[in-house]
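Enquirer: Supplied in structure tokens, the structure appears directly below.
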Amino acid sequence: MQVDADLRPILGPQLVRLDPMRVKQLQDPIVYEAIDNLAKLSAHCLQLRTPLTTCEKLINSDSTLYLSWKYDEEEKVSRLMGFAKVGRKKLFLYDSQMQTYEGEILCLLDFYVHFSCQRQGVGQQILDYMFSQEHTEPYQLALDNPSVTLLGFMSQKYGLIKPVWQNTNFVVFEELFLALSAENGIEKPPPDGWRRPMTPRRLGTGMTDTRWLQHAVSGHQSKGNAMAAPVDADMTPQGALSNRAHQAKARKAHILSSKPLW
């Protein structure tokens, strides 16, 4: 993405971290337009109607943009080569054994390298710089609805070959869950603030299996005192519809029997 201006006084180094405050302080329409146009190319590659990244969205969010650019001394132009947008989100994740984890994790929300700069190491330079600034390891990163190309990139550059898809379209890697337990005597640190809930929820093929603790509410028709306690509630689709119909009739009867307020 070419800009007919010298952006060195505005952006500074060729790898730059732009948090919302820094983006707002730029106050340069040329830079704003260049970043927005680069984000439009990213959206076009993903076949999206609207771009995921704009300077306006960055200013009004908690996301951070890592931008790679350079100044061409011969042609006297600046070139924006690529970017990565990241942000921290609280996620509920499931490993391959359907055990649940929750916590705040760094998410890659948008990632793009200009077609004229691809296969030149620009993408890895951006992510390596981002990892160093965010104090995060590659296996601790979550990907927001990644493309096959991005998954292949993470596999080739960082050796992350076992993606675990989530029902929220986020993807994490198996190493994230292995970090919570010692494997072969080597323990990797999990992301800050991560923990495994005491009542994990398992999502299968349309069914939700919840394991309750010993001190679960007694007497509740769908909660027992012991783990794996039998459930006597009618959980079939027909039963659920019948329960909702009965509740609707009860509410209607209550409304009709109530005294008017006027």
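Start at 1 and count along the chain as shown; that gives each residue its number.
Including glycine, each Cβ sits where the backbone N, Cα and C put it.
Per Swiss-Prot, the features are:
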type: DOMAIN; residues: 1-177; note: domain 'N-acetyltransferase'
type: BINDING; residues: PHE111, TYR112, VAL113, HIS114, PHE115, SER116, CYS117, GLN118, ARG119, GLN120, GLY121, VAL122, GLY123, GLN124; note: acetyl-CoA binding site
type: MUTAGEN; residues: ASP144 to Asn; note: Rescues axonal degeneration and mitochondrial distribution defect phenotypes
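Situate these features within the shown structure.
Expert: Mean pLDDT across the domain 'N-acetyltransferase' (1-177) comes to 93 in this model.
When secondary structure is read from DSSP and collapsed to three states, PHE111 (acetyl-CoA binding site) falls in the strand class. All protein chains shown were included, and the count of other CB atoms within 10 Å of the CB of PHE111 (acetyl-CoA binding site) stands at 25.
Applying an 8 A CB threshold to same-chain residues 6+ apart, the list for ASP144 (mutagenesis position) reads CYS107, LEU108, LEU109, ASP110, ASN169, PHE170.
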Enquirer: Where does GLY123 (acetyl-CoA binding site) sit in the DSSP three-state scheme?
Expert: helix
Enquirer: Does DSSP give CYS117 (acetyl-CoA binding site) helix, strand or coil?
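Expert: The residue in question, CYS117 (acetyl-CoA binding site), is helix (DSSP, three-state).
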Enquirer: Counting Cβ atoms within 10 Å across all protein chains shown, which of the binding-site residues VAL113, CYS117 comes out on top?
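Expert: Answer by Cβ density within 10 Å: VAL113.
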